[in-house]
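As written in Swiss-Prot, here are the features:
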type	residues	note
BINDING	Thr10, Gly11, Ser12, Ile13, Gly36, Lys37, Asn38, Asn124, Glu126, Gly215	NADPH binding site
MUTAGEN	Gly14 to Asp	Loss of solubility and activity
BINDING	Lys125, Ser151, Glu152, Ser186, His209, Ser222, Asn227, Lys228, Glu231	1-deoxy-D-xylulose 5-phosphate binding site
BINDING	Asp150, Glu152, Glu231	Mn(2+) binding site
MUTAGEN	His153 to Gln	Increase in KM for substrate. Reduces activity 35-fold
MUTAGEN	His209 to Gln	Increase in KM for substrate. Reduces activity 5000-fold
MUTAGEN	Glu231 to Lys	No effect on KM for substrate. Reduces activity by over 99.9%
MUTAGEN	His257 to Gln	Strong increase in KM for substrate. Loss of activity
Amino acid sequence: MKQLTILGSTGSIGCSTLDVVRHNPEHFRVVALVAGKNVTRMVEQCLEFSPRYAVMDDEASAKLLKTMLQQQGSRTEVLSGQQAACDMAALEDVDQVMAAIVGAAGLLPTLAAIRAGKTILLANKESLVTCGRLFMDAVKQSKAQLLPVDSEHNAIFQSLPQPIQHNLGYADLEQNGVVSILLTGSGGPFRETPLRDLATMTPDQACRHPNWSMGRKISVDSATMMNKGLEYIEARWLFNASASQMEVLIHPQSVIHSMVRYQDGSVLAQLGEPDMRTPIAHTMAWPNRVNSGVKPLDFCKLSALTFAAPDYDRYPCLKLAMEAFEQGQAATTALNAANEITVAAFLAQQIRFTDIAALNLSVLEKMDMREPQCVDDVLSVDANAREVARKEVMRLAS
């Protein structure tokens, strides 16, 4: 029986994780749930899964949760704040920590889990985008095991040989017969939109993803392919891959989730329905397998699988991310922070779709790119980039 802390339990990854627990009550027990401000959903989760602890981001939400749980006779202990979240990630009897808090808020709790030597089911993109070197160093020191949840990285992980799986971030790809990693992406809803029309695309149009169901911010990142750019950065860290060992491919059907090319000419791929419960269940049960609740892939119903190289004129954010990796962690952190601000501005209809990439570049050009030495340095770069991005948005929107 694996004991689990879920960081970000009320978000889409958190809910999918709990669904895997629901399908496998004999394999997993929820010890702690950590969330932001969604009290209603947290109440439902606490009543169904009876965790020992529930943590809300702020005191007001925690107070409300406590009252509501007491009314229902729940014995779950309610806490609040970042330190409590970090404590839950490092609890002695917890085996696995699902790191699914979105954004910079997820950094310290994820790092706490790494330092405690846990098995970390990594769904928080920002961890490696902003703290790749710091986190991978901590993984090595504490002998923690990282298991990637993101569907693409999970597909790559499943397609890699065991020596690499057990030494993630440090194993030599070439020594293990790997030539390159093929990262696939759907290309988003504007894959075939004429370039001249991109400026007029609306938030609602950007959020209509053809294959995956996901939140609005990530949907926009899919439309700009910034999500693939961030995944590229993550993959470089996770799999110890050089630029020449990475290939990015557009694959509109999202059936092949990513591939690994080997020296002998073999290419191994992981296929499946586009449902996050598959990679989540894989990481939770690794090295075994459990029922994820996902319906089997029906090959007879598949249309043709197609592939194309990404067009950087259509997806300038992808190119920005690839270039930022070469500049270092200050650049990747600044890009990620700027992108959160610009995407929020686009969703609020303050700027146009094409302004997202232009403003992200503008922020990078204005930042001091000294390499961060600790999480506080990273958070400082993050805060500065957000400030610069806000000013850029205001300049453009006024």
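Cβ atoms here come from the backbone N, Cα and C positions, even for glycine.
None of the noted substitutions appears here; every position holds its original residue.
Feature annotations (Swiss-Prot) mapped to structure.
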residue : record                                      : CB count, 10 Å
Thr10   : NADPH binding site                          : 22
Ser12   : NADPH binding site                          : 17
Gly14   : mutagenesis position                        : 25
Gly36   : NADPH binding site                          : 19
Asn38   : NADPH binding site                          : 18
Lys125  : 1-deoxy-D-xylulose 5-phosphate binding site : 22
Asp150  : Mn(2+) binding site                         : 25
His153  : mutagenesis position                        : 27
Asn227  : 1-deoxy-D-xylulose 5-phosphate binding site : 26
His257  : mutagenesis position                        : 24
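Asn227 (1-deoxy-D-xylulose 5-phosphate binding site) sits 11 Å from Glu126 (NADPH binding site), taking the CA atoms of both as reference points. Measuring Cα to Cα from Glu126 (NADPH binding site), none of the recorded positions Gly14, Asp150, Glu152, His153, His257 fall within 10 Å. Its Cβ placed at the centre, Glu231 (mutagenesis position) has 29 other Cβ atoms within 10 Å.
Note: the Mn(2+) site is recorded as Asp150, Glu152, Glu231; in the same chain, Pro148, Ser151, His153, Asn154, Leu183, Asn227, Lys228, Glu234, Ala235, Ser258 also have Cβ atoms within 8 Å of that site's Cβ centroid. In this structure, the C-alpha atom of His257 (mutagenesis position) lies 31 angstrom from that of Asn38 (NADPH binding site). Measuring Cα to Cα from Asp150 (Mn(2+) binding site), the binding-site residues that fall within 10 Å are Lys125, out of Gly36, Asn38, Lys125. Cα proximity to Glu231 (mutagenesis position) (within 10 Å) is found for the following binding-site residues from Thr10, Gly36, Lys125, Glu152: Lys125, Glu152.
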